[in-house]
Amino acid sequence: MTGKKRSASSSRWLQEHFSDKYVQQAQKKGLRSRAWFKLDEIQQSDKLFKPGMTVVDLGAAPGGWSQYVVTQIGGKGRIIACDLLPMDPIVGVDFLQGDFRDELVMKALLERVGDSKVQVVMSDMAPNMSGTPAVDIPRAMYLVELALEMCRDVLAPGGSFVVKVFQGEGFDEYLREIRSLFTKVKVRKPDSSRARSREVYIVATGRKP
């Protein structure tokens, strides 16, 4: 019985996924994921990326955000990306495969950043979802806290942070924490984000010294 329900649910998800206009556009444009459009919307409203910037991309695979940012920062820019999953190479992207929660992976990532002045940290990280908010939300909040810790370590004064967050327990406290570190903070729900999803994007600019 459970198997049948799961099968029906999977079928509905696949039908929704492939009929999604952003999925279709991504396929036509040869993009790695529909996430490309989310970041494009954020860039149109918040102008985060400029030529020559150094950007850290957390939760990068399959590469939609890195693929987008390469077009914005140009050949003199640099992207340092990390994900637990493998990612096909992108010119201009230094990719590290590993679990961001692992201290050794974090250390390796910081070594790759080195003395670079990072202007943007972006995180599209999400845990494997169980479908139970009481389990999923704390897991997701742990990841976004780690992303904010990365900001504290590498983000230059005046820099920006964009992070996917799932609304639920801990969201308001996290938002307050970000407001204490940045001069301007917005919560965005891009049109390309599925309406039924709890996800929103916090866009924080002007990191305080």
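Glycine too: its Cβ is placed from the backbone N, Cα and C atoms.
Although substitutions are noted, the structure shown does not include any of them.
In Swiss-Prot, the entry for mutagenesis TYR22 to Ala states: No change in activity. The structure shown retains the original residue.
ARG32 to Ala appears in Swiss-Prot as a mutagenesis experiment; the accompanying note says: 4-fold decrease in activity and increase in Km for 50S subunit; when associated with A-34.
The Cβ of ARG34 (mutagenesis position) has 20 neighbouring Cβ atoms from other residues within 10 Å, across all protein chains displayed. According to Swiss-Prot, the mutagenesis experiment ARG34 to Ala carries the annotation: 4-fold decrease in activity and increase in Km for 50S subunit; when associated with A-32.
Close to TRP65 (S-adenosyl-L-methionine binding site) in the fold, though at least 6 residues off in sequence, lie ALA35, TRP36, LEU39, ASP57, MET122, ASP124, each with a CB less than 8 Å from its CB. DSSP classifies TRP65 (S-adenosyl-L-methionine binding site) as helix under the three-state reduction. The S-adenosyl-L-methionine binding site annotation in Swiss-Prot covers GLY63, TRP65, ASP83, ASP99, ASP124.
Here the residue is the original one, but Swiss-Prot notes a mutagenesis experiment at this spot, ASP83 to Ala: 5-fold decrease in activity. Increase in Km for 50S subunit and for S-adenosyl-L-methionine. Loss of S-adenosyl-L-methionine binding. Counting only same-chain residues six or more apart in sequence, the Cβ atoms lying under 8 angstroms from the Cβ of ASP83 (mutagenesis position) belong to LEU58, GLY59, ALA60, ALA61, PHE95, GLN97, PHE100. Under the DSSP three-state reduction, ASP83 (mutagenesis position) is assigned to strand.
Neighbour density for ASP124 (mutagenesis position): within 10 A of its CB lie 23 other CB atoms from the protein chains shown. Recorded in Swiss-Prot as a mutagenesis result, ASP124 to Ala carries the remark: Loss of activity. Loss of S-adenosyl-L-methionine binding.
Listed in Swiss-Prot as a mutagenesis experiment, ASP136 to Asn is described as follows: 2-fold decrease in activity. According to DSSP, ASP136 (mutagenesis position) sits within a helical segment. Around ASP136 (mutagenesis position), the C-beta neighbours below 8 angstroms that are at least 6 residues distant in the chain are PRO127, MET129, SER130, PHE166.
Within 10 Å of the C-beta of LYS164 (active site, proton acceptor) there are 23 other C-beta atoms, taking all protein chains into account. Taken from Swiss-Prot, the feature active site, proton acceptor applies to LYS164.
Mapped onto three states, the DSSP output places LYS189 (mutagenesis position) in coil. What Swiss-Prot says about the mutagenesis result for LYS189 to Ala is this: 9-fold decrease in activity.
A mutagenesis experiment is reported in Swiss-Prot for this position, ARG194 to Ala, and the note states: No change in activity. Increase in Km for 50S subunit.
Swiss-Prot documents SER197 to Ala as a published mutagenesis change and attaches the note No change in activity. Increase in Km for 50S subunit. Counting only residues at least six positions away in the same chain, no Cβ atom sits under 8 Å from the Cβ of SER197 (mutagenesis position). According to DSSP, SER197 (mutagenesis position) sits in a coil region rather than a helix or strand.
Among the sequence features in Swiss-Prot, the mutagenesis site TYR201 to Ala is noted as follows: 5-fold decrease in activity. Almost no change in S-adenosyl-L-methionine binding. Here TYR201 (mutagenesis position) comes close to LYS38, ILE42, VAL162, VAL163, LYS164, VAL165, VAL187, ARG188, LYS189, PRO190, SER193: these same-chain residues lie at least six apart in sequence, with C-beta atoms under 8 angstroms from its C-beta.
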What is the total of other Cβ atoms whose distance to the Cβ of GLY63 (S-adenosyl-L-methionine binding site) is within 10 Å?
24
Given a separation of at least six residues and a C-beta threshold under 8 Å, show me what packs close to ASP99 (S-adenosyl-L-methionine binding site) in the same chain.
LEU84, VAL105
LYS189 (mutagenesis position): tally of other CB atoms within 10 A of its CB
14
Any idea what the Cα distance is from ARG34 (mutagenesis position) over to GLY63 (S-adenosyl-L-methionine binding site), rounded to a whole Å?
10
